[in-house]
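Here the structure is laid out as structure tokens; the discussion comes afterwards.
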Amino acid sequence: MIIDADYITEDGKPIIRIFKKEKGEFKVEYDRTFRPYIYALLKDDSAIDEVKKITAERHGKIVRITEVEKVQKKFLGRPIEVWKLYLEHPQDVPAIREKIREHPAVVDIFEYDIPFAKRYLIDKGLTPMEGNEELTFLAVDIETLYHEGEEFGKGPIIMISYADEEGAKVITWKSIDLPYVEVVSSEREMIKRLVKVIREKDPDVIITYNGDNFDFPYLLKRAEKLGIKLPLGRDNSEPKMQRMGDSLAVEIKGRIHFDLFPVIRRTINLPTYTLEAVYEAIFGKSKEKVYAHEIAEAWETGKGLERVAKYSMEDAKVTFELGKEFFPMEAQLARLVGQPVWDVSRSSTGNLVEWFLLRKAYERNELAPNKPDEREYERRLRESYEGGYVKEPEKGLWEGIVSLDFRSLYPSIIITHNVSPDTLNRENCKEYDVAPQVGHRFCKDFPGFIPSLLGNLLEERQKIKKRMKESKDPVEKKLLDYRQRAIKILANSYYGYYGYAKARWYCKECAESVTAWGRQYIDLVRRELESSGFKVLYIDTDGLYATIPGAKPNEIKEKALKFVEYINSKLPGLLELEYEGFYARGFFVTKKKYALIDEEGKIVTRGLEIVRRDWSEIAKETQAKVLEAILKHGNVDEAVKIVKEVTEKLSKYEIPPEKLVIYEQITRPLSEYKAIGPHVAVAKRLAAKGVKVKPGMVIGYIVLRGDGPISKRAIAIEEFDPKKHKYDAEYYIENQVLPAVERILRAFGYRKEDLRYQKTKQVGLGAWLKF
């Protein structure tokens, strides 16, 4: 099983290293024969001798083309002859490529920006994470004394925790009498002990939570200050930091550094991404949070160190559990796109699609288009096109609602209509599909590059799902599920990739044709559905909600199932409408904002959720009760009464302060904030008192009654004293409770001012319930 690949240099020559796990043992394979190359398209082949003479300089050394070879390729499906230009070292490519491109005889150069080790994996057909080797995992976490505003890495690391299958341990340099704590003499010895632990346990995968931007950069900084090395790599190298967009990424040679933070940010949508919040969202278990100022106080006074050690141990344990949960999916994505987990886990879906396409292009002898330069990128960003069809919803409270949607609408359109850059407006074509409204033509004489790959992916997914049904082995079933989910992620990203401004296979015409066909098919379903006696309540891109006013639930379900069968007989190719479900009751506020309840009593909302941390508990609680009154009891009047009661209690200061706390996260050093919001103002006041505030810290505050801006009246929850302080009732009514429910009750004719306890407006349910 290939874990990773890179290259080293010996005597000026590159040597590919393949890090592998084989029969339970780690090994490294070397290849000294692979050479870097780029492609050049010439105006006239006779100019190749001139091109061969092009030289450049790199670190005082002359860079030259070592060999040339004429090759037959395809470019967007059309035959093309290009020259393959070999160089001595991968770093020669950036040194010489612009000189080659600028030569008068050169039309353009291609595939000059594919990293050498990744090029090797593609060309040799090697796939990381293939095989059944059992990998070993170790989670690592650190606790520091880091003061906001001070130099990064100035404060010491006070604890390092680690966890694996054997359990979790903490290393520290102050005496703590706990069975899982190991005490050493100094911070220096603690870091050296971590190195020893990693070398002894020799994990294949090191799991962290934000290790790219905090744990490892901090460890490296402290090791440097203390004059010690951090040889964590299997080749005894130190962790290597590199820029990746706005963030850092840390690589450990011979091991997979699996940072959960970017993976979880890409995979799930949460109001906050603290380790505690993620753990609760995934496993439904709570974990105590110990704040930075509490850690500092415990370390300085010696009181409460056991609590900090337990917190540190749990950090490592939770990171390990989360790592084991998320790693298999990233491993399957790595197998699918053919690049290492380290890269895949830090990639956007657009980049995952691109690596997959680069590999498949090589297999099919296709020359990959170049990435856009800055000017072309800016031009693409300015381009726009019409998206999916969204129908304004029918207002009111509805009963007996069916949900119908297309199975993989956009991938199905791409395959059915052969939507691809190489089929677009193709000359000498016998059969075309013409996109409605936009008029772009796609050749049907041959399968397009991207539609054929997408078709293979969807076919493979169906086979995997079939095997899952047949399999009786739970382990195999789980692995197959990870595989089919990885395919789904990739398949659903192709439409977005066509419109991704940085894409090699960017195709605005393809993207707008896909949405045009999407609008046509959903409109066809709408018209046919209305002809069948249904009332369409809401449409959004690939799905819709409908009912038959006055009909019984079973009749609505039965007719909907018959309709699905009928419409699918009329739809072309892979297009297929599915019966998604039945809802007892629901209402639609505006586009992408609605709430439904199924027959089991489960409430489903979209666009109405106030899950962000900057909503107080009282706002969330009131909204939940309002939804329950409307959907479970069918009683809008009851919902209004609930809001009035809450606003009355707020006005009379009868709501406990813990329900008024607003949480916001500090996302950057305090000195970098230009706009001072309430959470920043509170954080600055805490920092002035010696509390260690750092990026990632969540600030909880309550807004007090008084004059002046909110930022001056916000107080940290820890400092709020009910005997001394009064919360600002008007702020919580106008900026928390009413906005949370107004968007719902507006659908039933209520305005914000109608919902306060001192103002009333009687509107009965009968005016809104449809029969």
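Backbone N, Cα and C define each Cβ position, glycine as well.
Among the natural variants that Swiss-Prot reports, VAL263 to Ala is described with the note: In strain: ST 855. A natural variant is reported in Swiss-Prot for this position, ALA277 to Thr, and the note states: In strain: ST 855. Annotation of the natural variant ALA281 to Val in Swiss-Prot: In strain: ST 855.
Location within the structure of each feature annotated in Swiss-Prot.
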residue: VAL263; record: variant position; Cβ contacts under 8 Å, 6 or more apart: PHE326, GLU330, SER345
residue: ALA277; record: variant position; Cβ contacts under 8 Å, 6 or more apart: LEU270, PRO271
residue: ALA281; record: variant position; Cβ contacts under 8 Å, 6 or more apart: ILE268, LEU270
Does DSSP put VAL263 (variant position) in a helix, in a strand, or in coil?
helix
Determine, from DSSP, whether ALA281 (variant position) sits in helix, strand or coil.
helix
